[in-house]
Amino acid sequence: MLILTRKVGESINIGDDITITILGVSGQQVRIGINAPKDVAVHREEIYQRIQAGLTAPDKRETP
């Protein structure tokens, strides 16, 4: 595993087409932006695990 240290506003490039930028840090939470081609799937880990398990996202419609 490659471990890098970045400051807000700095980026990491993966290959020629993917850029990860540190947008902000607040406490233990880090906001990142990911710029990738549309044919590259980008998911949070918990969403990816649900996809792999064949589960769908919870219904976000409100009930009266």
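Each residue's number is its place along the chain shown, starting with 1.
Each residue, glycine too, has its Cβ placed from N, Cα and C.
Feature list (source: Swiss-Prot):
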MUTAGEN   L4 to A  Partial loss of repression of hcnA in vivo, decreased affinity for mRNA
MUTAGEN   R6 to A  Complete loss of repression of hcnA in vivo
MUTAGEN   R44 to A  Partial loss of repression of hcnA in vivo, decreased affinity for mRNA
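Shown on the structure are the features that Swiss-Prot records.
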residue: L4; record: mutagenesis position; CB count, 10 Å: 7
residue: R6; record: mutagenesis position; CB count, 10 Å: 14
residue: R44; record: mutagenesis position; CB count, 10 Å: 8
